[in-house]
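Data block below; observations after.
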Amino acid sequence: MLSAALRRRVLAPTHSALRTGFAAHVVRHYASFPEHQVIKMPALSPTMQAGNIGAWQKKPGDSIAPGDVLVEIETDKAQMDFEFQEEGVIAKILKDAGEKDIPVGSPIAVLVEEGTDISAFEKFSIEDAGGDAAKPAAPKKEEKSESKSESASAPEPTPEPQQYQSQGRLQTALDRLPNISASAKRLAREKGISIDGLKGTGKNGQITEEDVKKAISSPAASSAPSATYEDIPISGMRKTIANRLVESTQTNPHFYVTSSISVSKLLKLRQALNSSADGKYKLSVNDFLIKAIAVASRKVPQVNSSWRDGNIRQFNNVDVSVAVSTPTGLITPIVTGVEGRGLEAISSQVKSLAKKARDGKLKPEEYQGGTISISNMGMNPAVDHFTAVINPPQAAILAVGTTKKVAIPAENEAGVEFDDQITLTASFDHKVVDGAVGAEWLKELKQVLENPLELLL
């Protein structure tokens, strides 16, 4: 019973992955408790070392059936669902919703057979489940030596690392925030009063509105008001974005090539195609750009490559990672096989992936990989042009600015006419792409965008 298998909406694992990986997350126990199984924090992505507990979909006493979602887990990549494929009853929740940085392998819940008395697990603890898994290795801090008077006494056991000493439980960043009521916090922010060091007179030492008022009236507060700020917790996705971009800027020697592209013909073609679509599709400028990237990459394949240990991998297919801004951060879903797709298919795929990204429902195979990227900020009229950071291990990314009306010479009475232009800036990894190759790729991109009928061939 309950050889539980893991299935996620975001990625259905292979049978071999279930056989080798899931067993580590469900452990059968007997001891002084009725027969039960400990459910542990699973590794829901290849790089996941710890996760945050989201909303529990089951509570103690609830039955769980095949395919039911047990709990939402935030990984270093996205919000994912943790599901079981067999039945049982939840006897105990060991990690509450909102708990953060729980190492993979740590106990999070207890599962029993139908009919088991779950009241027997009322006092079941993490220790009864074998304890939390070790956290990812961190630099060790030097221990301060004991005073001479203490060293003369009998030796004491080696103390645990400081980060685990918090009155018997792990102290999170949220635990270290000042204990302050909402009204007091609001008043302190309005009056520019620092709550650091304020002594609370409320229940359990909570800082009250009255405490803040006293601080406002004190001479120190009136003479030297301190700056106010708010510390915002960092999500798993934010950490991943930060780590990958730091890695990219430190290991990829970027160089940039910029060109102004006339898109007047492209805009007219787009308007004509959309007008004749009868609502079946609505093409965007970005759809044309994605297709143009594939055309240029087939003509200059060195750009559609990545740096690997000992070799440069040049891809035959063009899978374009499209940067999408979501409430939790930037993610790059992939339009695969762009070289073989038409504009309508590209448009449909981009819209579908963007919606999934904003809803947090992308599967890992929909955002992991890609051979080249595009980042479009053209919807913001203030952005003429910008440079983008390469998405490793790719070797190139195209940054797209907004469309501008530019006066150009013309053989008419005024001597000028206005042309719709976009400034494109390509970032290249110089380990993979030489300057002349990058320039050639941008030339091919310019050629096809300024003659957009070629995209229909």
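Even glycines carry a Cβ here, placed using N, Cα and C.
In this structure the noted substitutions are not present, so the sites keep their original residues.
DSSP gives HIS430 (active site) a coil state; it is part of no helix or strand. Neighbours of HIS430 (active site), defined as other CB atoms within 10 A of its CB across all chains, total 13. Here Swiss-Prot flags HIS430 (among others) as active site, drawing on sequence analysis.
Residues or ranges marked as active site in Swiss-Prot: ASP434 (among others). With a 10 A radius on its CB, ASP434 (active site) counts 12 other CB atoms from all the protein chains.
Here Swiss-Prot flags 36-112 as domain 'Lipoyl-binding'. Within the model, the domain 'Lipoyl-binding' (36-112) shows a mean pLDDT value of 84, rounded to a whole number.
Under the heading domain 'Peripheral subunit-binding (PSBD)', Swiss-Prot lists 179-216.
In Swiss-Prot, the entry for mutagenesis LYS148 to Arg states: Abolishes crotonylation. Decreases pyruvate dehydrogenase complex activity, cellular ATP content, and conidial germination. The structure shown retains the original residue.
Here Swiss-Prot notes a mutagenesis experiment, LYS148 to Gln, with the remark: Abolishes crotonylation. Increases pyruvate dehydrogenase complex activity, cellular ATP content, and conidial germination.
The residues of the domain 'Peripheral subunit-binding (PSBD)' (179-216), classed with DSSP into helix (H, G, I), strand (E, B) and coil, number 21 helix, 2 strand, 15 coil.
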